[in-house]
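As written in Swiss-Prot, here are the features:
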type    : residues      : note
DOMAIN  : 79-132        : domain 'bHLH'
MUTAGEN : Leu102 to Glu : Reduced CLOCK binding. Abolishes transcriptional activation by the CLOCK-BMAL1 heterodimer
MUTAGEN : Leu122 to Glu : Reduced CLOCK binding. Abolishes transcriptional activation by the CLOCK-BMAL1 heterodimer
DOMAIN  : 150-222       : domain 'PAS 1'
MUTAGEN : Leu154 to Ala : Significant reduction in nucleocytoplasmic shuttling; when associated with A-157
MUTAGEN : Ile323 to Asp : Reduced CLOCK binding. Slightly reduced transcriptional activation by the CLOCK-BMAL1 heterodimer. Impairs regulation of circadian clock. Loss of ability to inhibit the expression of CD274 in macrophages
DOMAIN  : 333-403       : domain 'PAS 2'
MUTAGEN : Leu374 to Ala : Significant reduction in nucleocytoplasmic shuttling; when associated with A-370
DOMAIN  : 408-451       : domain 'PAC'
Amino acid sequence: MADQRMDISSTISDFMSPGPTDLLSGSLGTSGVDCNRKRKGSATDYQLDDFAFEESMDTDKDDPHGRLEYAEHQGRIKNAREAHSQIEKRRRDKMNSFIDELASLVPTCNAMSRKLDKLTVLRMAVQHMKTLRGATNPYTEANYKPTFLSDDELKHLILRAADGFLFVVGCDRGKILFVSESVFKILNYSQNDLIGQSLFDYLHPKDIAKVKEQLSSSDTAPRERLIDAKTGLPVKTDITPGPSRLCSGARRSFFCRMKCNRPSVKVEDKDFASTCSKKKDRKSFCTIHSTGYLKSWPPTKMGLDEDNEPDNEGCNLSCLVAIGRLHSHMVPQPANGEIRVKSMEYVSRHAIDGKFVFVDQRATAILAYLPQELLGTSCYEYFHQDDIGHLAECHRQVLQTREKITTNCYKFKIKDGSFITLRSRWFSFMNPWTKEVEYIVSTNTVVLANVLEGGDPTFPQLTAPPHSMDSMLPSGEGGPKRTHPTVPGIPGGTRAGAGKIGRMIAEEIMEIHRIRGSSPSSCGSSPLNITSTPPPDASSPGGKKILNGGTPDIPSTGLLPGQAQETPGYPYSDSSSILGENPHIGIDMIDNDQGSSSPSNDEAAMAVIMSLLEADAGLGGPVDFSDLPWPL
């Protein structure tokens, strides 16, 4: 019994001993301190195998073995922090090295006198990548020069091979910085006459905008001022000379007209001094094909002392280095033998009145005209007068039908005044929404002499023979035959004022469209594809006025004599129709510009229009709506 009491008391004393309580409270206190320390900003919680070293170290502080482990734990934390800082330092160093390497690859960063910040380097790198535009394998100019040739020898070889002249033009002001001596053979100007002058003074006025466009957008050296992101001040540059790099975005090739210095005409008669002075001062132009690159040099390297302004400090001098060659148009030569070569052709687009609205660049090699010389002019101004009648008929057909029209061979005047033989395929483009013809597309092919003699099966000839201009212009009864006026300075062969023909044909077709525009049957078809309609009844008011008043003044349909019943697409196909009494073409209005109509003719024309409205639209009586597909 006594032994049992002693065991119970010992058990109670062991249970009531403070050791476990202190251990529990110490553990809770340690964990609380550890949590507070983590909340205050401890960067990292280092744990191994999900066991907190701090808890174990705080628990066994009094134990020597525990103190040793605590010291080792603190050392590990310190080493981990140092390793983390070393990793961050290595990362920053690597990023800085990449930024420096990127700055060395960008040409604009190399020109800076001071070290740029990272944001400026990245912005310049993005700007440089945009200028490359996907160019691959950029090359340096030094790689293209053989080692055994000097610069002067290479220049002479290039000029001899190109058969032109070398010139350097500043992109900012168009100043001629250098030109080779061979320019005298082409432009008849000496080297000293051109160096230092503005290129724009020797260009045709219509080509100045085109050349300025070619000189602008310098891809090699942007002209804008660079701002430092830290200080906000402009960055000053110290340009270091190096091999300039060429890219596809800096390549230039264009045509322009330049003045040719002709020998002055000596005028001895004082009475004609005012008229001859204009001819003496007038300089002829020749077409120059310029091919080269946009490059940049330091202003000090070019030896220019005038660009010492503060704005120009730190900017490269952008220049156009090009070879200018005289561009002579290609005159087709008769082919010898039966060698088949690809025919020369160009594409042009015309308004409905025949004016050029687009010309392919290939036309320059065939016609010697630049595209801007032809734009806005009528094609009838270049047609030979013997072919105008046939081409006018083709013009009507292409406006009234959707089919392709192939013309016969005709003569087209080129720039030197001679004529070249062409054959064209015309088709009209009709707007699907407005149902109106917007423009005419013409594919013009040069016809060689042997093809013209033997005939070409690929180009079928039209059945209607070409009509000359004289056969289309009515002459007075018993009067003399019309003579074609000649214009001083313009070679013969074309007709003065022929550009009005296309406008008259367009107005004629539009007038027919207006007459037929209110007919319900024409709503689903093309407005220019007009179907035949019987003539108005003589019992109608319009018909009585027509019978009493004669033929109304309505634009002619353009039918040639004897073709009234063969050509479809006109309002009246019967020879006794209203328009059949005036079948000839109205080109004689070119010489008569009065064009005024009398009141009686206006009333007769209005009567015809009203009669057509009554006959086609049913305005003269009640209308039956039972045939409509929708309920009313």
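Heads up, the Cβ atoms here are built off N, Cα and C, so glycines get one too.
In the three-state DSSP assignment, the secondary structure recorded for Leu122 (mutagenesis position) is helix.
With respect to Ile323 (mutagenesis position), the closest of these mutagenesis positions in Cα terms is Leu154, chosen from Leu102, Leu122, Leu154, Leu374. Residues belonging to the domain 'PAS 2' (333-403) score a mean pLDDT of 85 in the model. Helix, strand and coil residue tallies for the domain 'bHLH' (79-132), in that order: 46 helix, 1 strand, 7 coil [DSSP].
A count of other CB atoms within 10 A of each Cβ picks out Leu374 as the most crowded of the mutagenesis positions Leu122, Leu374. With DSSP classes pooled into helix, strand and coil, the tally for the domain 'PAS 1' (150-222) is 36 helix, 14 strand, 23 coil. Note on proximity: of the mutagenesis positions Leu102, Leu154, Leu374, the one nearest Leu122 (mutagenesis position) is Leu102, by Cα distance. Look at Ile323 (mutagenesis position): DSSP puts it in a strand. Sorting the domain 'PAS 2' (333-403) by DSSP state (H, G, I as helix; E, B as strand; all else coil) yields 26 helix, 13 strand, 32 coil. A simple Cβ count within 10 Å picks out one of the mutagenesis positions Leu102, Leu154, Ile323 as the most packed, and that one is Ile323.
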